[in-house]
Amino acid sequence: MAFSSLLRSAASYTVAAPRPDFFSSPASDHSKVLSSLGFSRNLKPSRFSSGISSSLQNGNARSVQPIKATATEVPSAVRRSSSSGKTKVGINGFGRIGRLVLRIATSRDDIEVVAVNDPFIDAKYMAYMLKYDSTHGNFKGSINVIDDSTLEINGKKVNVVSKRDPSEIPWADLGADYVVESSGVFTTLSKAASHLKGGAKKVIISAPSADAPMFVVGVNEHTYQPNMDIVSNASCTTNCLAPLAKVVHEEFGILEGLMTTVHATTATQKTVDGPSMKDWRGGRGASQNIIPSSTGAAKAVGKVLPELNGKLTGMAFRVPTSNVSVVDLTCRLEKGASYEDVKAAIKHASEGPLKGILGYTDEDVVSNDFVGDSRSSIFDANAGIGLSKSFVKLVSWYDNEWGYSNRVLDLIEHMALVAASH
């Protein structure tokens, strides 16, 4: 069972175990959650509503059990707090992320995908691509092609549209209030705004954007404002790095850092050597090479954590694996700490304030062990090292497809709940 991101996004705050009366009023409860704006350097909450803070006074913050922040679990005492029904979503672009967003949405009780637009894929091929997936396995539900413009997924109809120009997609007529822009094409405010012409209320870009407000669930989604009609869910790598950097910076301070992501192959790469005028190395065969590449993921952390702006940068290695990537963050700390101290802080956050967003493992894992992991970032305690009290290398895994797609839906529902409280 899934639950609203008002609850899921509480991963960015240390919140006491939910009481039945805490969620009695959507508007007032939402303002309570928004009133807590992060942690102090020791990972304790910096601001809380009086009701929550009083529950913390009787014990150390490390013993507090927070609201879970996964897309698949819900505390029994928590009720859905949106205004009415499910949040209706449309998807533009039925690639890797578009398909997984639809897959995951079918297992949630807070979101319903009502339409998919892709000018290059007809309804029959959409059904085939949704049913079979070489990485994540076969779709467990039912898929039927009703006609050229309708799919039936788990007994619910999904409209199929084939428009090249997003301004021509009748989102309002299709019942979609929120649109996932996952084509990889319309990633700026001006381009993504075309969806608003068709009646969409909000657009979520499933990629970094040059000018749209950027959010990472568990890090800065609490800064979202209801007048923001177009937002970016950042990149999968930023979603992995930002929660890790948040914890380390708030506990020890990050003076500067370099990030490397060892990234699985993506659809933009070539199966064999081919032309790539902007990135010559990027045109080399994906299955034959480890390919150095640029990435703005580390710099983008400065957009979601302004206190780290200008302190992080990084690069990528594209490697011949189909899924799951790993971030290597090497950084200088402001406050002296052993590697064991850093591990302890991350473990605490993974079990408390960032549970379901940031994970922790001390087992001897490899990349394939994280296929289908819904968390944004899973810290590998055995893979990192410390050189001194102020210089550490931190390693964190992420399913760059599945985890990211979960966060897209989490961000949508958070936006819907903000709208419901205003």
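Glycine is treated like the rest: Cβ placed from N, Cα and C.
Annotated active site, nucleophile per Swiss-Prot: Cys236, in sequence order, evidence recorded as sequence analysis. The Cβ of Cys236 (mutagenesis position) lies under 8 Å from the Cβ of Ser325, Tyr398, Asn400, Glu401, Gly403, Tyr404, each of which sits 6+ residues away along the same chain. The secondary structure of Cys236 (mutagenesis position), as reduced to three states from DSSP, is helical.
According to Swiss-Prot, the feature NAD(+) binding site maps to Arg96, Ile97, Asp118, Arg164, Asn400. Ile97 (NAD(+) binding site) falls within a helix when secondary structure is assigned with DSSP.
Annotated D-glyceraldehyde 3-phosphate binding site per Swiss-Prot: Ser235, Cys236, Thr237, Thr266, Thr295, Gly296, Arg318, in sequence order, evidence recorded as similarity to another entry. Taking all protein chains in view, 24 other C-beta atoms sit within 10 angstroms of the C-beta of Arg318 (mutagenesis position).
Here Swiss-Prot describes Cys236 to Gly as a published mutagenesis experiment; the accompanying note says: Loss of activity.
Sequence-distant neighbours of His263 (mutagenesis position) (same chain, 6+ residues apart, CB-CB distance under 8 A): Thr237, Ser293, Thr295, Ala316, Phe317, Arg318, Val319, Ser325, Asn400. Among the mutagenesis results in Swiss-Prot, His263 to Ala has the note: Loss of activity. The residue drawn here is the original one.
Swiss-Prot documents Lys311 to Ala as a published mutagenesis change and attaches the note No effect on the activity. Sequence-distant neighbours of Lys311 (mutagenesis position) (same chain, 6+ residues apart, CB-CB distance under 8 A): Ile254, Leu255, Glu256, Gly257, Gly302.
Quoting Swiss-Prot on the mutagenesis of Arg318 to Glu: Loss of activity. The DSSP secondary structure for Arg318 (mutagenesis position) is strand.
Surrounding the centroid of the Cβ atoms of Ser235, Cys236, Thr237, Thr266, Thr295, Gly296, Arg318, where the record places D-glyceraldehyde 3-phosphate, the chain contributes additional residues within 8 Å, namely Thr261, His263, Ala297, Ala316, Ser325, Asn400. For the pair Thr266 (D-glyceraldehyde 3-phosphate binding site) and Asp118 (NAD(+) binding site), the Cα-Cα distance reads 19 Å. Binding-site extent for NAD(+): residues Arg96, Ile97, Asp118, Arg164, Asn400, maximum pairwise Cα distance 27 Å (rounded to the nearest whole number). Take the Cα of Ser235 (D-glyceraldehyde 3-phosphate binding site) and measure to each of the binding-site residues Arg96, Ile97, Asp118, Arg164: the nearest one is Ile97. The C-beta environment of Arg164 (NAD(+) binding site), restricted to residues of the same chain at least 6 apart in sequence and closer than 8 Å, consists of Pro119. Residue environment of Asn400 (NAD(+) binding site) contains 24 other Cβ atoms, counted within 10 Å of its Cβ in all protein chains. Rounded to a whole number, the distance between the Cα atoms of Ile97 (NAD(+) binding site) and Gly296 (D-glyceraldehyde 3-phosphate binding site) is 19 Å.
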